[in-house]
Amino acid sequence: MKKLALSLSLVLAFSSATAAFAAIPQKIRIGTDPTYAPFESKNAQGELVGFDIDLAKELCKRINTQCTFVENPLDALIPSLKAKKIDAIMSSLSITEKRQQEIAFTDKLYAADSRLVVAKNSDIQPTVASLKGKRVGVLQGTTQETFGNEHWAPKGIEIVSYQGQDNIYSDLTAGRIDAAFQDEVAASEGFLKQPVGKDYKFGGPAVKDEKLFGVGTGMGLRKEDNELREALNKAFAEMRADGTYEKLAKKYFDFDVYGG
C-alpha cells in the first residue's frame, strides 16, 4: 500500500512538473529597442549586445526555451506584446503603475534613476524655473516622456520626442536641444563615458517620482502568461544566488546596478 501511494505521488509530481513545463513556450520572441546602450544596442557587426541582451539569453537558457529578438521602437513594444506579435519585452522597461494596468512584469531586474544630461558649460537644473523656454529630448514611450509632458510641457518647457536614443544625443551635440532626459545608467555608460559625451555632464540631481518612474525595470509579459513569468522569476533568483547576475553586470558597470 505504501509503495502504491509513493508511486502515485511520484506520478502526480511528474505530471505537475510536465504540465508546468509544457505551459512555457518552446520559442519566445523578445521585443527590444536597440538604441539604449549599454542595455541594448548593436555592435559594429550589427549584432545585438548589452546587459539586457545578456540577461535575456541566460534566462532563456535556464528555462530551456529558444529565444529570438525582434527589434521595435520602444513605444511599439507594449502594443506588439498585446497583439501577440512578440512574447516578451526586454528593453529597460520601467515597472510602473500605468504599465501594470496593461501588462505583467517579472521581478525587478535592475534599478535606475532619471536624470538630465547637459553641456558642461550649462547650469541647467531639473526645475521648471531652470528649464523654462528650453528644449528637452526624450525617447518616445518612456517614463521620462510621460513625466516631461505632464510636469514640464504645461509650464513652457518644450518636450521633443524621438524614436531612438542615439538621435537624442545627436541633436544634443548639434545644439538642437538643450538637454536630454533619460535613465541615469544609460546616459552614464552609453554617452557620458564615451568620446562623444566628453563635453557633457549630468544636469542637477535625479528626478524622483515613484508613481511615474516605478520601482525598477523588468521583463514585460502578457498578464495571462503566469507560468512563463514564474519560470523567469525562478531562473532570475537562481542567477542572483549563484553569482551569474553579478558576473554579467560587471561586464558593463562598476557599481551595483541592481540597487536597493
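Backbone N, Cα and C atoms are what each Cβ position is placed from, and that goes for glycine too.
Original residues throughout; no substitutions modelled.
Where Swiss-Prot documents GLU40 to Lys as a mutagenesis experiment, the accompanying text is: Decrease in ATPase-inducing activity and histidine transport; when associated with K-47. One mutagenesis experiment named in Swiss-Prot is LYS42 to Glu, and its note says Increases ATPase-inducing activity and histidine transport; when associated with K-47. For the mutagenesis of GLU47 to Lys, Swiss-Prot gives this note: Decrease in ATPase-inducing activity and histidine transport; when associated with K-40. Increases ATPase-inducing activity and histidine transport; when associated with E-42. The structure shown keeps the original residue. If you look up Swiss-Prot, you'll see SER91, SER92, SER94, ARG99, THR143, ASP183 marked as L-histidine binding site. Record note (Swiss-Prot) on the mutagenesis of ASP171 to Ala or Asn: Strong decrease in ATPase-inducing activity and histidine transport. For the mutagenesis experiment ARG176 to Asp or Ser, the note given by Swiss-Prot reads: Strong decrease in ATPase-inducing activity and histidine transport. According to Swiss-Prot, the mutagenesis experiment ASP178 to Ala carries the annotation: Slight decrease in ATPase-inducing activity and histidine transport.
Comparing C-alpha positions, ASP183 (L-histidine binding site) sits nearest to GLU40 among the mutagenesis positions GLU40, LYS42, GLU47, ARG176. Taking GLU40, ASP171, ARG176, ASP178 as the mutagenesis positions under consideration, the smallest Cα distance to SER92 (L-histidine binding site) is found for GLU40. Nearest to THR143 (L-histidine binding site) in space, judged by Cα atoms and limited to the mutagenesis positions LYS42, GLU47, ASP171, is ASP171. Per the record's binding annotation for L-histidine, residues SER91, SER92, SER94, ARG99, THR143, ASP183 show a top Cα-Cα distance of 17 Å.
Excluding the listed site residues SER91, SER92, SER94, ARG99, THR143, ASP183, the same chain places LEU74, LEU93, THR96, THR142, GLY214, THR217 with Cβ atoms within 8 Å of the centre of the L-histidine site Cβ atoms. In the structure shown, across all protein chains, GLU40 is the one of the mutagenesis positions GLU40, ASP171 with the greatest number of other Cβ atoms within 10 Å.
With the fewest other C-beta atoms within 10 Å around its C-beta, GLU47 stands out among the recorded positions GLU47, ASP178, ASP183. In sequence order, ILE78, LEU93, PHE105, GLY214, GLY220 are the residues near ARG99 (L-histidine binding site), counting only same-chain partners six or more apart with C-beta under 8 A. ASP171 (mutagenesis position) is 25 Å away from SER94 (L-histidine binding site) when you measure Cα to Cα.
Note: the CA-CA distance between ARG176 (mutagenesis position) and GLU47 (mutagenesis position) rounds to 30 Å.
DSSP assigns ARG176 (mutagenesis position) to coil, not to a helix or a strand. Note on proximity: among GLU40, SER91, ASP178, the recorded positions of the record, the Cα nearest GLU47 (mutagenesis position) is that of GLU40. With respect to SER91 (L-histidine binding site), the closest of these mutagenesis positions in Cα terms is GLU40, chosen from GLU40, LYS42, ASP171, ASP178.
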